[in-house]
Amino acid sequence: MSLIHPDTAKYPFKFEPFLRQEYSFSLDPDRPICEFYNSREGPKSCPRGPLCPKKHVLPIFQNKIVCRHWLRGLCKKNDQCEYLHEYNLRKMPECVFFSKNGYCTQSPDCQYLHIDPASKIPKCENYEMGFCPLGSSCPRRHIKKVFCQRYMTGFCPLGKDECDMEHPQFIIPDEGSKLRIKRDDEINTRKMDEEKERRLNAIINGEV
């Protein structure tokens, strides 16, 4: 014990239970999980209820992003909060400023996620099947993938789920999307008709 860091544990206050219950005051975030708490029955499943010193984890607790209010010390929901009370960089909320402007004034010290806008563009279904007629002007995303040589030659022992390369799916095109290749005689006939029409127009206009 010292004047700079006095030992205050032996001086309890009557309002401490209220602070722990309402604001999780002085509760260790790394405290163990309560073995009596049942997420289906709620706080009543634990004999100590909201006064329990251990953590009551909800089933949706680990599947959400980090709570914005908790990051600032302003969340009042405690363990009942539907967002994550944990500093996890992979589950941080998206930076609103970066998503709107394409840059962040707090970078590289920003605590929120900077998500590439291109990753939000939906995939092009035509490109996924093998060919997109719009090419580079397509508004959807074209993701380049390397085809599995073993699959292309007939068989891949790893299968689609475990193979790191792409296994293209053979899709039979619709009748309306089939390409028709003209014969040479059809092409030559069209050229002859165009030549005749050009000569006729020249005669009419007095160019010959």
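Heads up, the Cβ atoms here are built off N, Cα and C, so glycines get one too.
Quoted from Swiss-Prot for the published mutagenesis Asp79 to Ala: Temperature- and formamide-sensitive; impaired polyadenylation activity. According to Swiss-Prot, the mutagenesis experiment His142 to Asn carries this note: Temperature- and formamide-sensitive; impaired polyadenylation activity.
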List of residues, in chain order, with Cβ under 8 A from that of His142 (mutagenesis position) and at least 6 apart: Cys124, Tyr127, Cys132
DSSP-derived structure type at His142 (mutagenesis position), helix or strand or else coil: coil
